[in-house]
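Taken straight from Swiss-Prot:
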type	residues	note
DOMAIN	267-380	domain 'N-terminal Ras-GEF'
DOMAIN	385-470	domain 'PDZ'
DOMAIN	606-692	domain 'Ras-associating'
MUTAGEN	Thr644 to Ala	Blocks the gel mobility shift induced by PLK2 and affects stimulation by PLK2; when associated with A-806; A-933; A-1022 and A-1175
DOMAIN	717-944	domain 'Ras-GEF'
MUTAGEN	Ser806 to Ala	Blocks the gel mobility shift induced by PLK2 and affects stimulation by PLK2; when associated with A-644: A-933; A-1022 and A-1175
MUTAGEN	Ser933 to Ala	Blocks the gel mobility shift induced by PLK2 and affects stimulation by PLK2; when associated with A-644; A-806; A-1022 and A-1175
MUTAGEN	Ser1022 to Ala	Blocks the gel mobility shift induced by PLK2 and affects stimulation by PLK2; when associated with A-644; A-806; A-933 and A-1175
MUTAGEN	Ser1175 to Ala	Blocks the gel mobility shift induced by PLK2 and affects stimulation by PLK2; when associated with A-644; A-806; A-933 and A-1022
Amino acid sequence: MKPLAAPANHGVLGQQEKQSLPADFTKLHLTDSLHPQVTHVSSSHSGCSITSDSGSSSLSDIYQATESEAGDMDLSGLPETAVDSEDDDDEEDIERASDPLMSRDIVRDCLEKDPIDRTDDDIEQLLEFMHQLPAFANMTMSVRRELCAVMVFAVVERAGTIVLNDGEELDSWSVILNGSVEVTYPDGKAEILCMGNSFGVSPTMDKEYMKGVMRTKVDDCQFVCIAQQDYCRILNQVEKNMQKVEEEGEIVMVKEHRELDRTGTRKGHIVIKGTSERLTMHLVEEHSVVDPTFIEDFLLTYRTFLSSPMEVGKKLLEWFNDPSLRDKVTRVVLLWVNNHFNDFEGDPAMTRFLEEFENNLEREKMGGHLRLLNIACAAKAKRRSMTLTKPSREAPLPFILLGGSEKGFGIFVDSVDSSSKATEAGLKRGDQILEVNGQNFENIQLSKAMEILRNNTHLSITVKTNLFVFKELLTRLSEEKRNGAPHLPKIGDIKKASRYSIPDLAVDVEQVIGLEKVNKKSKANTVGGRNKLKKILDKTRISILPQKPYNDIGIGQSQDDSIVGLRQTKHIPAALPVSGTLSSSNPDLLQSHHRILDFSTTPDLPDQVLRVFKADQQSRYIMISKDTTAKEVVIQAIREFAVTATPEQYSLCEVSVTPEGVIKQRRLPDQLSKLADRIQLSGRYYLKNNMETETLCSDEDAQELLRESQISLLQLSTVEVATQLSMRNFELFRNIEPTEYIDDLFKLKSKTSCANLKKFEEVINQETFWVASEILRETNQLKRMKIIKHFIKIALHCRECKNFNSMFAIISGLNLAPVARLRTTWEKLPNKYEKLFQDLQDLFDPSRNMAKYRNVLSGQNLQPPVIPLFPVIKKDLTFLHEGNDSKVDGLVNFEKLRMIAKEIRHVGRMASVNMDPALMFRTRKKKWRSLGSLSQGSANATVLDVAQTGGHKKRVRRSSFLNAKKLYEDAQMARKVKQYLSNLELEMDEESLQTLSLQCEPATSTLPKNPADRKPVKSETSPVAPRAGPQQKAQPQQPLAPPQPSHKVSQGLQVPAVSLYPSRKKVPVKDLPPFGINSPQALKKILSLSEEGSLERHRKQAEDTISNASSQLSSPPTSPQSSPRKGYALALSGTVDNFSDSGHSEISSRSSIVSNSSFDSVPVSLHDERRQRHSVSIVESNLGVGRMERRTLMEPDQYSLGSYAPVSESRGLYAAATVISSPSTEELSHDQGDRASLDAADSGRGSWTSCSSGSHDNIQTIQHQRSWETLPFGHTHFDYSGDATGIWASGGHMDQIMFSDHSTKYNRQNQSRESLEQAQSRASWASSTGYWGEDSEGDTGTIKRRGGKDVSTEAESSSMVPVTTEEAKPVPMPAHIAVTPSTTKGLIARKEGRYREPPPTPPGYVGIPIADFPEGPCHPARKPPDYNVALQRSRMVARPTEAPAPGQTPPAATASRPGSKPQWHKPSDADPRLAPFQPQGFAGAEEDEDEQVSAV
């Protein structure tokens, strides 16, 4: 087993290492004081607030808060701006991610436990993870569970390690959890095994031997191993546990004995496979405790092996006649109706089955069951819309209606002509008509309803099956016939005008759903009672919110009357003015029950506001509910305007302005409801006097309306956009029937044809292209950056709404190539958002089967509603389907169907909210402190957010009467967002997007935007490899260019080469013991390898922690787009680490100087404080290449940050290499200096300058201001005669001579402003002395001599190797240095041409040492190695104890020998080119074996 990481002794990552982190988690940005310099900053102000758990509440907390505290809230007008202002943007919107994105890797924790310590929960976690792997396909659950209980976890650190040799004895069965291995067979053939594949023994105790040699292909390969003995025992045990059911000599069913836990209490037989007939019969047999979901699983999946549901239906009707089976049959039917009512709706045969079953229940006097069945039908029935046309108004209606508000019912269809269009449209007996042509029919007199239906030739009707109440209506009518007197409501009368639209009383759930039909005399809409209630309400100001909205109702318990609120209670007058529930026996009463179960309708609370105008343009705000009619609004408006006339003289008119400027005016029907939802942004409601014909809206007002209705994304609140996206997504998500997943997966033909599923599937593409379209259509660069920033904030709010689908779509949109290439736009984005973006996309790191995302999803505090990432759902289901056979031995593989059903149930639970989703997504506003905007059409949306104080909920009293204007503005913003989203014009064609992208930023270079994280462009020679961190991206290689030299300058901006997996130290292959040296057995081999890796880790704690400092900044190799575009967000602590915008791995934030046409600045002040011991500089004056070497030792407590020198230290050594390029000095010509500056300017992504904010737009200016003015030695003479190494080794003596004043100046500056932008722009001057060569090879970065010979100096391999000597012939130099800015502008013309900067050398593309390089032209055929190979090579770390002698050069793993292993290269002493430096050596080369030395 892989031991846990040793406790950190540096105090920075100790928190993290208490438990071993998985490979990909250690790459997350941890906020545990990674940078001591920013430890005083609260998490709310740190750059990475998304990972800070500063006590901010998760949605579930807020939800609970709303439940318990709703009654205490005071809602008096609280200030809130409708749109996020720039000021709060950075402060508030971003700082309250609901919980950290990083969570523990639970699976890893379980694996690392000793098998005997694993609990049942641990095994369940492992089972959940393992069942998706192909290796476990076709195994039964019990086998998997047993294997999970005994598996041992092993990690092999390094790529290229031999796991098994040919002919070795095998002693385990292993499955790959992460990474891949390659098996090379003796005949030369090779096979690659990747995640989920298995290798090793078969389930027998015979000796087996390895065929071929197995090597790891990548670092950090993870395996689980099961010893041969255990594997054999478990797989052979299966047969013993099997129970076969035979009929007529044939096996018809196979069951397996299972124990679900170790207590022995949950054990029994579970169906594994069987014939379709036998499985159907099992529905009414006894089910064991270990198979509680058989009926649900069967009812969901029968469609995969039965051609028609009637096959089951007929059997059930048959079995119903057997008294012993009757209860079981009834239970099956109730579950069927409750879970899959869509099987019955629209299927005439199944509808007849249901009717026959109801008749059977009535016949057997099973009233309770019948009642439950009717309740389930009513609750599960969905609204259906249909359109009917009549040839003329006089044409008779093709159906007969019953009911009406005078009887206390809705309008019901009693019968339909069988040959009419209505039947074809799907209208049937028992349907309740809810709406006709937009007019609410839930509370209307029958005569009025008939009049509306007769007077229209075009009828758009919304209906819903409601047999439960329809039967109640029929019973009432038959009673009336018998008694001869109509039933009259006893309490009050039904004058509509007396209805108040302000709720009368806070209601308990029982009251909401307790409008039971027991007391049939009651009327919900009473006058006397309501007036009393109104007075009470006015006096007491009781909150309008339910104290516990639906908290006490269990969702899945629909079979119990008391649960659905239909218990026999004394009548409680309806306190809610729900116009649909005007009678206790009204059909929609069921909707109160329905709300608990489904919430497709919402309680009638006045959570909406209308703004009503008069002809003189005065306006008033009127509080209404969703069901308030136009007539009621007129009554309220008359009261608000203090008009004396009667309501009959006035009507409500809608005035709207078309985009062409045409003013339209129409009178609204009195019964029209949902008024707040109907009004357009370009429309207004007017109170119109019917007697007058005045113009309601002048032309000026119309123009203003038109202007208001034109909206752009930047005008919209990011919170509101995220809320509306979430509501829209959630509506689509929860409408998906469980059967649609099955139909889609098994490609079954169904009535619905998976329409809801397809819609939800399309949303992710639409949202992705929306992001790209919005950004690329904006021509202004600054606005483009703001739109990107806006989208990052929207994604963040989607994260808070637990809308992972939209979050992923937005991230994908920002990563689309046409958006990703907008280099200068991304550079303007503030670092904070870069960091947030990286954190957001880090969540979707695909490694280990999306382990991070799955961890968050399975987190304890993630309660519904959740909108999961749909592609992952689809992948999991496809995996289960394709990884397991549907039939085994001719029998239906029910184990497979059970797993699929379980997965679908799990997905369904995410949509099972017991509160209106609009409210759930709505309870978040900035800082949780201001008035929550109320949803358009959401009932309880007035439940407010909770002020957060140190993570504790602060209870605040608020008045229950809301500030209507504030609510209106909120609703108006919601309306704007809705209109914006509904009118989106998407550009779905990637070629068109690319064209738009090129119009925004023409291609000045073929490179991707920031290599640090824009998507790499594929080239023939360099396959794009996964990115390993903020600084590491595959760069396009110039096919014919030899590897480009790369040089380090400073340790100040440089972390010693770090590994990608900090907690797993890499060591050179030569230091590894032979694989399996401790044991001839495979299981122990993998484990021993894993343990040796950890021993290395303990030995190299120092290096390890350095690794951590940098790796914390890197994100997983495969994350969608893994890094900030401008280097590290570490610059927060005042560092200039963000220079390295190159393709070098995060292993060197240090980067190539020559290739980047820039010099790092070297920290010289605070040497003791930073423990920077000394540096060595060698300058190759003949080549014109300045090289500076820095050797550093850092004390343990400084590891994580020591190497990130603060900006204040980095100023001193500017251009030092230019001064001391040899024992004498050389004049820096104007031409060279200026070219250096310009090359840096034009280097695009290759240079450090591209990192600094805004530096690209006016690079010359910056260079002018920063570069030259900061040279304090424009015409200074130096008479220092010591040799160069002496100067550097002296701890910065020369620096102090040269730069003491400027160093202090910058120290002061930096302490006074910690602004990122300034730090970055100041940083840009450090890169201006780039090429020292006479000539620069345009796009390759190869330095040429004047004589035309290429010299490819050795590139850094980002590894810990000793300093090497370089070729440098002493050239006499005048002691005069002239540096003037005068010629900076002279070279601008050359900027776009051949002096464009090349892509920087990717890590691991190691150059050929000068000593090996033949004189003469370069070899065009020489190609770099595969990027992956180079990357792995770049992680080889030389052990400090083996630092070679001063004369040695670093490993010469050259680009032309991709297969070679690192080896020490000993240059020939006789090589004349090395002569000048041979005797000199390095002053401090052997001074301290622990020092980290950078390679050049």
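Every residue, even glycine, has its Cβ placed from backbone N, Cα and C.
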List the same-chain residues at least 6 positions away in sequence whose Cβ sits under 8 Å from the Cβ of Thr644 (mutagenesis position), in sequence order, or say none.
none
Give the number of CB atoms, excluding that of Ser806 (mutagenesis position) itself, located within 10 Å of its CB.
27
Which residue counts does DSSP give the domain 'PDZ' (385-470) for helix, strand and coil?
22 helix, 32 strand, 32 coil
Would you mind splitting the domain 'N-terminal Ras-GEF' (267-380) into helix, strand and coil residue counts from DSSP?
78 helix, 8 strand, 28 coil
Residue counts (helix, strand, coil, in that order) that DSSP gives for the domain 'Ras-associating' (606-692):
19 helix, 33 strand, 35 coil
